[in-house]
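Below you'll find the structure, written out as structure tokens, and then a few comments.
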Amino acid sequence: MAAKDVKFGNDARVKMLRGVNVLADAVKVTLGPKGRNVVLDKSFGAPTITKDGVSVAREIELEDKFENMGAQMVKEVASKANDAAGDGTTTATVLAQAIITEGLKAVAAGMNPMDLKRGIDKAVASAVEELKALSVPCSDSKAIAQVGTISANSDETVGKLIAEAMDKVGKEGVITVEDGTGLEDELDVVEGMQFDRGYLSPYFINKPETGAVELESPFILLADKKISNIREMLPVLEAVAKAGKPLVIIAEDVEGEALATLVVNTMRGIVKVAAVKAPGFGDRRKAMLQDIATLTGGTVISEEIGMELEKATLEDLGQAKRVVINKDTTTIIDGVGEEAAIQGRVGQIRKQIEEATSDYDREKLQERVAKLAGGVAVIKVGAATEVEMKEKKARVDDALHATRAAVEEGVVAGGGVALVRVAAKLAGLTAQNEDQNVGIKVALRAMEAPLRQIVSNAGEEPSVVANNVKAGEGNYGYNAATEEYGNMIDFGILDPTKVTRSALQYAASVAGLMITTECMVTDMPKGDAPDLXAAGMGG
């Protein structure tokens, strides 16, 4: 086992604070409308340019093991804030740095670290309640656009695109961000249900100019099995041909003679058919087939429930106004399923979302709700170079998370003002003893840090602006972009309550642990390996 290097007390804390400051100073230059970019070197490809706090934090590793421990703990703050609300990572880092710096000063002055932590925790718990009281619901698209704009670093087009996307697909809808092809940002809304499976044979294409299969008011056969024997399908095919409508087959797979016969029938014009694989795998495939059945008013033909394909009738088939299938996707537009059944299915999936334990499962379930309830919007990010594209995509992603958080828990005045107001309200808060009271003061003083940093990045004097803002009340604050004082809500500078709350909670959690650290243990740096030749051989 490698030898360990151990540091105690003030020695350990000084080293740790140095690491915290290196990381926090690198991250906090990005805060606010006049925050700067950080360039990150990559081992291959062009460097990445970013204004996203968590991306900067993730890149930082320090050579000194003790300093690195401090940096890694603050990195955890940024990551946690990012996971919880998708934004506010820089604010969380600035708050953590402020609480740690003030807290360690108090420890050096002889305060009890455990009592300090209790005081900080008490102040933060009260601050979270105050934030909730200040919070205003965010429902109209103007407010949504403003939140998106602020989070995308004052990029108005991004804010408007997100608001428009939410308008079109609803609050439940799925909005994804992709690379665009041009220089402009675009919004693409997919009505109906789309899944990522294309046609099984290019011979089904009936619109050669677009390379797609378009079928008007088709029947939809849903089978949870592989179809390779055409005999199983003959009764259904004959019934569909009699009805004079096209048929879409969605099955685990269609292969061999079954696929060949369908292609021949289509080419001869006997019956228009198109076959696609069912989306997903395993249990998720079964669930998605059931979703499609609910949407189109059909039944999934599955041997698990004793149904056979040969005995299927037209009543078992779903219907839709239109189905469009291209190489990679299938879109079902206006299924004829009953609204009550669709809402029931959505309710069922929402229940599963509440019980889901992994983020991946939750995301997939939310996608299913969106496909049933609203639709899917894709924001295509345009840029001149790939480096700019990456940077912009990260900002749009942040803005999207921020607007979702705003819709969820409401908004408060932005620009660091909400935390300043909360701190002023809690000025009279006291705890069981003097050391805990100092802890409360440490947390309340730290709540000014985001405002001061925004002002400092804008090249103004933080103390002057902070005093002016504190002298005002309500939503009165400082707009760093235009260098004006006024009502932050009127300026359109809003922060999602969830983002501000998460930033404060995670910052205080990690800072409290670091203040109470008394000893640090790390591996000794390995010396150079001894030179084997020097041992000498008996001659």
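Glycine too: its Cβ is placed from the backbone N, Cα and C atoms.
Annotation source Swiss-Prot lists ATP binding site at 30-33, K51, 87-91, G415, 479-481, D495, citing sequence analysis. A480 (ATP binding site) has a Cβ environment of 25 other Cβ atoms inside 10 Å. According to DSSP, A480 (ATP binding site) sits in a coil region rather than a helix or strand.
Using a 10 Å radius centred on the Cβ of A98 (variant position) and all shown protein chains, the other Cβ atoms total 23. Quoted from Swiss-Prot for the published natural variant A98 to S: In strain: JCM 7000.
Within the same chain, residues at least six positions away from K122 (variant position) with a Cβ under 8 Å of its Cβ are L429, A431, Q436, G439, I440. Among the sequence features in Swiss-Prot, the natural variant K122 to Q is noted as follows: In strain: JCM 7000.
Swiss-Prot gives this note for the natural variant E130 to K: In strain: JCM 7000. Non-local neighbourhood of E130 (variant position): V422, K425, L426, each in the same chain, at least six residues away, with C-beta under 8 Å from its C-beta. The DSSP secondary structure for E130 (variant position) is helix.
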Study note, to complete from the structure: Counting Cβ atoms within 10 Å of each Cβ, the densest environment among the binding-site residues G32, G88, G415 belongs to G88
Point to revise | Spatial neighbours, same chain, of D495 (ATP binding site) - Cβ under 8 Å, 6+ residues apart | key: G88, V147, I150, V411, V412, A413, G414, G415, A418
**Study point:** Cβ-Cβ distance under 8 Å to K51 (ATP binding site), same chain, at least six residues away
**Key:** T30, G35, R36, N37, V38, N153, E391, R395
Practice item. Could you say whether, by DSSP, K51 (ATP binding site) belongs to a helix, a strand or a coil region? Key: coil
Practice item. Give the distance between the Cα atoms of A98 (variant position) and A480 (ATP binding site), rounded to the nearest whole Å. Key: 21
Exercise for review: Return the single residue from the binding-site residues list (T30, T90) that has the minimum number of other CB atoms within 10 Å.
Suggested key: T30
